[in-house]
Amino acid sequence: MKKYHISMINIPAYGHVNPTLALVEKLCEKGHRVTYATTEEFAPAVQQAGGEALIYHTSLNIDPKQIREMMEKNDAPLSLLKESLSILPQLEELYKDDQPDLIIYDFVALAGKLFAEKLNVPVIKLCSSYAQNESFQLGNEDMLKKIREAEAEFKAYLEQEKLPAVSFEQLAVPEALNIVFMPKSFQIQHETFDDRFCFVGPSLGERKEKESLLIDKDDRPLMLISLGTAFNAWPEFYKMCIKAFRDSSWQVIMSVGKTIDPESLEDIPANFTIRQSVPQLEVLEKADLFISHGGMNSTMEAMNAGVPLVVIPQMYEQELTANRVDELGLGVYLPKEEVTVSSLQEAVQAVSSDQELLSRVKNMQKDVKEAGGAERAAAEIEAFMKKSAVPQ
């Protein structure tokens, strides 16, 4: 097999970078050179996976409070469009004497798609969320309205700056190969997706920064509570969880994020362990239930571990996942505005006592394990390159 220079281009967000790291590792193990355009924050993780981190600078802020504000104001579409234009010249500079044989870009990293078009090299799309095709598109009416408004404003900006036309519609167009980090059975309208889409399930690998489990698992059932890395600035929620499960039969591990000091949550019960972050993959291996925001990584990690969910979505895409979890009978959807001490207790009781639900979770776990993960994704990439007849 020929060895290639593969460029990965992503946005600076854990939910988009983390699924790619095991894939980077597999490609490097197979002898390919992987350069990864990212920000300083993610460079160590890329390097630990065996890739070369090429640093670009961005105005996108991944601070949880800023993200929450951006989503509430619906500023995300315009921010992502403008960001793609600021990153493109940086990519040109980073790769000016080192052109890749292949570009792999995340499904919202528009700069990656534009850069591939400019270089006229083969391109593959990674979907860390739901894949899109001619039948299924991400976006509710409110979001599409905001995108149209953003694109109108953006078009005027492009004309003023004499820049080429760029549109969100470009991101919805499938590539010849699209790698999707979920099993096909979890994809919405999965029956409409053809063989351009390779559903490999979560690309997990071993997290290099893995730490030891915070507590020893005893005979009590173990509950993990986490709202992920981006939407966790919600102290009232954590206080409700403490009230709901104080001195209960549950052993609880709760991750509250970087913006909240665990010590600020007063009178922590003996059955709670609260940290700003926890080794989620390791905890899920021993967990019996997961209260989650419904981010795709967390959802897939739960299914990989065979753990049922109570999903409290914080944004539109997570609402889709909460609905999908509910529709497939893998857990309970608890809307954010309906979260109370009693609704948390009721949701947990409903999930933990439903043996048929637990059986469906085990079936989805089987789908996840059989999807192939990073190993299959790497093999599909090599087959694609062979078919593309890219010279060495």
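In case you wondered, yes, glycine gets a Cβ from its N, Cα and C as well.
Heads up, this one's the original sequence, none of the swaps are in it.
Not measured: the values here are computed from a predicted model.
For THR229 (mutagenesis position), the number of other Cβ atoms no farther than 10 Å from its own Cβ, over all displayed protein chains, is 21. As annotated by Swiss-Prot, UDP binding site applies to ASN18, THR229, SER255, VAL278, HIS293, ASN297, SER298, THR299, MET300, GLU301, with the evidence given as experimental evidence.
In the three-state DSSP scheme, ASP106 (mutagenesis position) is classed as strand. Quoting Swiss-Prot on the mutagenesis of ASP106 to Ala: Significant decrease in activity for both pterostilbene glycosylation and UDP glycosylation.
Mapped onto three states, the DSSP output places SER128 (mutagenesis position) in coil. Record note (Swiss-Prot), mutagenesis SER128 to Ala: No change in activity. Dramatic reduction of the catalytic efficiency and glycosylation levels; when associated with A-129. The unchanged residue is displayed.
Listed in Swiss-Prot is the mutagenesis experiment TYR130 to Ala, annotated as follows: Significant reduction in catalytic efficiency and glycosylation levels.
Here the residue is the original one, while Swiss-Prot reports the published mutagenesis THR229 to Ala with the comment Strong decrease in activity for both pterostilbene glycosylation and UDP glycosylation.
Counting only same-chain residues at least 6 apart in sequence, those with a Cβ under 8 Å from the Cβ of SER277 (mutagenesis position) are SER255, GLY257, LYS258. Under DSSP, SER277 (mutagenesis position) is assigned to coil, being neither helix nor strand in the three-state scheme. Under its mutagenesis annotations, Swiss-Prot gives SER277 to Phe the following note: Significantly enhances the UDP glycosylation efficiency, but shows unchanged or reduced pterostilbene glycosylation when supplied with UDP-glucose and ADP-glucose, respectively.
According to Swiss-Prot, the mutagenesis experiment HIS293 to Ala carries the following note: Strong decrease in activity for both pterostilbene glycosylation and UDP glycosylation.
The Cβ neighbour count for MET315 (mutagenesis position), using a 10 Å radius over every protein chain in view, is 19. For the mutagenesis experiment MET315 to Ala, the note given by Swiss-Prot reads: Significant reduction in catalytic efficiency and glycosylation levels.
Its own atom aside, the Cβ of GLU317 (mutagenesis position) has 19 Cβ atoms within 10 angstroms in the protein chains shown. What Swiss-Prot notes for the published mutagenesis of GLU317 to Ala is this: Almost abolishes the glycosyltransferase activity.
Long-range Cβ proximity for ASN18 (UDP binding site), meaning a same-chain Cβ under 8 A and a gap of 6 or more residues, is found for ALA45, ASN297. Counting Cβ atoms from all protein chains shown, SER255 (UDP binding site) has 24 others lying within 10 Å of its own Cβ. With respect to their backbone Cα atoms, MET300 (UDP binding site) and ASP106 (mutagenesis position) stand 17 Å from each other.
Look at THR229 (mutagenesis position): DSSP puts it in coil. Candidates ASP106, THR229, SER298, GLU317 (recorded positions) were compared with SER128 (mutagenesis position); those inside 10 Å Cα-Cα are ASP106. The mutagenesis positions listed here (ASP106, TYR130, MET315) include MET315 as those with a Cα within 10 A of the Cα of HIS293 (mutagenesis position).
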